[in-house]
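Following: one structure in structure tokens, then a few remarks.
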Amino acid sequence: MDFVSLVNTVNSFVWGPYMLVLLLGTGIFLTLRLGFMQIHTLPYALKLAFSKHQDETSEGDISHFQALMTALAATIGTGNIAGVATAYVLGGPGAIFWMWVTAFFGMATKYAEAVLAIKYRTVDDNGEMAGGPMYFLEKGLPDHGLGKILGVAFAFFGAFAAFGIGNMVQTNSVADAVASNFGVDPLITGFVLAIFTAAVILGGIKSIGKATGIIVPFMAVFYILAGLVILAMNIGYIIPAFGTIFSSAFNFSAGFGALIGTAIMWGVKRGVFSNEAGLGSAPIAAAAAKTDHPGRQALVSMTGTFLDTIVVCTITGLVLTIAGLKAFPGLTDLTGASLTAASFDALMPMGGLIVTIGLVFFAYSTVLGWSYYGEKCFEYLIGTKGIRLYRIAFVLVAFWGATASLPLVWNIADTLNGAMAIPNLIGLLLLSGVVVSETKAFNEIRKNEAKNA
């Protein structure tokens, strides 16, 4: 077996049915243990996330909002444009429904990750917060060295996955899109991306937090508004589009079992790719937030899954479904970002250009968010002395990624990304009692706050 075949085999195993069951199963388990908390706490969580009065006095490096925007920067990426289209093509419109299901249970997973990340976070040699699965695994599961082993495994996979899925794959997508639409040489695009990446990440988490606090709201609103305009222009197709999604998710025609199975597989897989619930990446950003209690920031982190999948991915999914219902010629031969761009373009003048611009911002912000994730994993492994070197390497790889051919790199990074989830999910299941305890304590704080309000 050659190296490429080996990578593909390992990738198929890592992202096979067992992983998808583990990811979704952990979300269901945590949802039950936490009493479906994502339903009754979502309004309060959204209020916390977007409140003008951010916590500036508690321990931490950045605000609630900046921590959420940093996580969303890494989360809202090409998966929201290309990933949804891939799920739509390979799993049918019903895959979108299963993305919603994954997001619902993933909100509990994202909440639990953040609770543990903040509870077990520490201050590094530079005086900055350091947290995430590697720390809560080591501190929360100290017996027989299991936690340390799992923590090192997570950090190793995360440090290298950041260069692939969070860097080269993103800059390559930008270079391809800009070259296709504007004829710009990938070398030029790569150079510009490297300069802009360096300008932000060399300043550390505070610089990243400030940048993502501006870029993410702008790019999300820009893309969502464009999608809403298309939906308004095709308002008569919205209900039929939802009908198509639901009927495809529960297709009771001949061979429905295989059809439903395919829809579930691609919906869950692309849903996880999009919102990253269970991968263990987002809690690294949550650990940097200024907060008085793990539960408070965890609720803010939970909204990331809602905003990413229930809002942004739904916009993409509805546009794709409406374009499919209108049966525009040429769409059936496309997939990924090309299908999304063509669908937007068919339904609105300059729609394809909007998708291209959105893709550029989404991918660039992903590079910023993942640079911090990779840096913190690297720091856990070798200490703070190598951080600047890691940042410089990240900038250089951003340039290389824009000009390289990446099929093998994508599969390796994809595999490492999935491998991150395994130690993280083990930790979430074994430490679920801690999450429940912290949640009960925070609920008491909220009750007292309500009485004194």
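A Cβ is built for glycine as well, from the same backbone N, Cα and C atoms used for every other residue.
Lifted from Swiss-Prot, the feature list:
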type	residues	note
BINDING	Thr75, Asn80, Gln170, Phe273, Ser274	D-alanine binding site
BINDING	Thr75, Gly79, Gln170, Phe273, Ser274, Asn275, Glu276	L-alanine binding site
MUTAGEN	Asn80 to Ala	Markedly reduces L-alanine uptake; when associated with A-274 and A-308
MUTAGEN	Ser274 to Ala	Markedly reduces L-alanine uptake; when associated with A-80 and A-308
MUTAGEN	Asp308 to Ala	Markedly reduces L-alanine uptake; when associated with A-80 and A-274
MUTAGEN	Trp370 to Gln	Does not change uptake of L-alanine, but reduces the ability to transport D-alanine
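Features per Swiss-Prot, on structure.
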{"residue": "Thr75", "record": "D-alanine binding site", "DSSP class": "helix"}
{"residue": "Asn80", "record": "mutagenesis position", "DSSP class": "helix"}
{"residue": "Gln170", "record": "D-alanine binding site", "DSSP class": "helix"}
{"residue": "Ser274", "record": "mutagenesis position", "DSSP class": "helix"}
{"residue": "Asp308", "record": "mutagenesis position", "DSSP class": "helix"}
{"residue": "Trp370", "record": "mutagenesis position", "DSSP class": "helix"}
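With Asp308 (mutagenesis position) as the anchor, the candidate binding-site residues are Gln170, Asn275, Glu276, and the one with the nearest CA is Asn275. Recorded residues Glu276 (L-alanine binding site) and Gln170 (D-alanine binding site) have their alpha carbons 16 Å apart, per Cα-Cα distance. It is 6 Å from the Cα atom of Asn275 (L-alanine binding site) to that of Thr75 (D-alanine binding site).
Rounded to the nearest whole angstrom, the C-alpha distance between Thr75 (D-alanine binding site) and Ser274 (mutagenesis position) is 6. Put simply, of the recorded positions Gly79, Gln170, Ser274, the one whose Cα is nearest the Cα of Trp370 (mutagenesis position) is Gln170. Trp370 (mutagenesis position): 29 other CB atoms within 10 A of its CB, across all protein chains. Close to Asn80 (mutagenesis position) in the fold, though at least 6 residues off in sequence, lie Tyr223, Ser274, Asp308, Val312, Cys313, Thr316, Phe362, each with a CB less than 8 Å from its CB. Cβ contacts within 10 Å of Gly79 (L-alanine binding site), excluding its own Cβ and spanning all protein chains shown: 27. Cα separation, Gly79 (L-alanine binding site) to Gln170 (D-alanine binding site), rounded: 10 Å.
Taking Cβ-Cβ distances under 8 Å and a sequence gap of 6 or more within the same chain, the neighbours of Gln170 (D-alanine binding site) are Gly77, Thr78, Ala363, Tyr364, Thr366, Val367, Trp370, Gly401. The 10 Å shell around the Cβ of Asp308 (mutagenesis position) contains 27 further Cβ atoms across the protein chains shown.
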